[in-house]
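Just below is one structure, and these are the notes that go with it.
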Amino acid sequence: MLACLTRGNLLDVLQEGFNEQQLQAYVAWVNAQLKKRPAVKPVQDLRQDLRDGVILAYLIEIVAGEKLSGVQLSPGNQQEMKNNVEKVLQFVASKKIRMHQTSAKDIVDGNLKSIMRLVLALAAHFKPGSSRTVNQGRDSRAPLQSHRPHCATAVAQGAAAALADVCHDMSRSGRDVFRYRQRNSSMDEEIENPYWSVRALVQQYEGQQRSPSESSCSSLTSPSPIHSAKSESIITQSEEKADFVIIPAEGIENRTEGTDSPLSRDWRPGSPGTYLETSWEEQLLEQQEYLEKEMEEAKKMISGLQALLLNGSLPEDEQERPLALCEPGVNPEEQLIIIQSRLDQSMEENQDLKKELLKCKQEARNLQGIKDALQQRLTQQDTSVLQLKQELLRANMDKDELHNQNVDLQRKLDERNRLLGEYKKELGQKDRLLQQHQAKLEEALRKLSDVSYHQVDLERELEHKDVLLAHCMKREADEATNYNSHNSQSNGFLLPTAGKGATSVSNRGTSDLQLVRDALRSLRNSFSGHDPQHHTIDSLEQGISSLMERLHVMETQKKQERKVRVKSPRTQVGSEYRESWPPNSKLPHSQSSPTVSSTCTKVLYFTDRSLTPFMVNIPKRLEEVTLKDFKAAIDREGNHRYHFKALDPEFGTVKEEIFHDDDAIPGWEGKIVAWVEEDHGEN
């Protein structure tokens, strides 16, 4: 970088403690580069001329050989100026140029420190070859230095002077820490080893041995290394006022960032606050730490001086041959003092080695503790990993179980869907069957309505027959009257004309009854075997049978009245009517026994082979008749089922089936109505 910065003025840049000479040096270097572009005006003020970014873009184009694109050569507002500076900073970042953190806003606002940092970074990165190093400057100015000491006494006196100068600097550091740090930083930039002054003395001593022609010993005129360094720095500054010396950027960064002083830490970019803003307590603590560090360095310097005085070399330098305890021609008291000093030096070194050993042991214990802690932490982490693996295994097992459950549920869902489809099909079939049955029911209702109409016709015909029967009975009464009046003339027989009329009436009644039976048979065949309309047909058939029975009873009574007087030819009609009843009954039927006593029970039963009911009389009271008596009365072979008409208090008229022979048979209106069906063993 610039020569003024290489001799301790970098802290001035960091602290903005600029002087006019430094600013002019920066301006001169920038103008020297801009002379390569005659069209560009030279720079007068760094704050004003570089804040728009145009001069910086020209400077990059000159020193780097690359032209920045998108730069506004005549920015009209702050935003365009900021954009130009941001492009410059982006170029610096893309080239990986080492520079303290700088923002575009600082440069646009005219922050001189940020501008000088940027110029410093560009000069250090792109113009390192044109500079002269500090060491070369020293070599060129070597003849200007003072003469070297020529004996060990002069070396000791020079070391004492250097030690006194260091103590004086340390005493001044407590009063003015900033000035001391500036001096210390200027010295550290040249020589970084704490034994730099001692090494300078050793080099002078060795130079004296290499040049034996210089034999004079002058201790009072030999300057201290510190003053020599100071004078050298002053000479360097005076020589380089008109020239610019660029050093590598790595050295600048190492000196500015690698320093351990609190001042450099306070002024590091990005810190929360500056050194001037810290409280006085923190300043005192920092000064105390810094003084302790300086004391340690002073102790090391004293030890090095003592070793130099006693052994003729530094402690860290390797000695090829051991030194003798006593030198010839030396006073014994001086030898004793030297030996005592060596013993003290050895004891001091022994104490230092012990301290180093204790420190190493403490570090070893700390490392062992850290190792144990890390081992314990590793064990805990292994345990945690095992637990996580177990949890992962359990999670995988749960996942597999859930997957299996999902598969089972999916299978059940498919089965349910299949059953649902089958149920839908069955429901559709049942709907079709229901529609068919509904159609059949409508057809049956239509037929039933026809039957009801036919029944009405039959009832009308029956009423007509009743009228005819009444008319016939009236005629019979008239004939009986005529018979009584002509009994002597007819000799107990009716007139032939009367007999012919009765016969015609009986034949007509038989034909009407046969017509009713045929109609009921055809109506029964139109229904299925378990149709509920059979009950209606049975009731109708029972009513007709009861009506015929009453007619038969009336006819029988009339015949009994006439039997005493004359045998009427109309008995032949009655015998023809009785032929429809079963002749194989053991008990006398109602047709063969005209008079039924109160001890007999009339039984009317139907069979599945004939639509015409059968009637028998059982010589027992109604409540005493059992199933065994009924079976003996009808006398039918094979297995049969017996149903009897009964009155249920809840459902009304029902058919009750009797199984046991000893069970009593229910009655219906003073008689027994039964249905006998053959049992084929299906149920």
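Using the three backbone atoms N, Cα and C, a Cβ is placed for every residue, glycine included.
For 20-127, the entry in Swiss-Prot reads domain 'Calponin-homology (CH)', with the evidence type sequence analysis.
The domain 'DIX' annotation in Swiss-Prot covers 600-680 and is backed by sequence analysis.
For Asp648 to Ala, Swiss-Prot lists a mutagenesis experiment annotated as follows: Loss of interaction with DVL2. Abolishes activation of Wnt signaling. Neighbour density for Asp648 (mutagenesis position): within 10 A of its CB lie 10 other CB atoms from the protein chains shown. Look at Asp648 (mutagenesis position): DSSP puts it in a strand.
Swiss-Prot gives this note for the published mutagenesis Phe651 to Ala: Loss of interaction with DVL2. Abolishes activation of Wnt signaling. Cβ neighbours of Phe651 (mutagenesis position) (same chain, under 8 Å, six or more residues apart in sequence): none.
What Swiss-Prot notes for the published mutagenesis of Lys655 to Ala is this: Loss of interaction with DVL2. Abolishes activation of Wnt signaling. In this structure, Lys655 (mutagenesis position) is part of a beta strand by DSSP. Counting only residues at least six positions away in the same chain, the Cβ atoms of His535, His643, Phe644, Lys645, Ala646, Trp675 sit under 8 Å from the Cβ of Lys655 (mutagenesis position).
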Whole-number mean pLDDT, the domain 'Calponin-homology (CH)' (20-127), equals 86
Using DSSP three-state counts, the residues of the domain 'Calponin-homology (CH)' (20-127) come to 67 helix, 0 strand, 41 coil
Across the domain 'DIX' (600-680), DSSP yields 11 helix, 39 strand, 31 coil
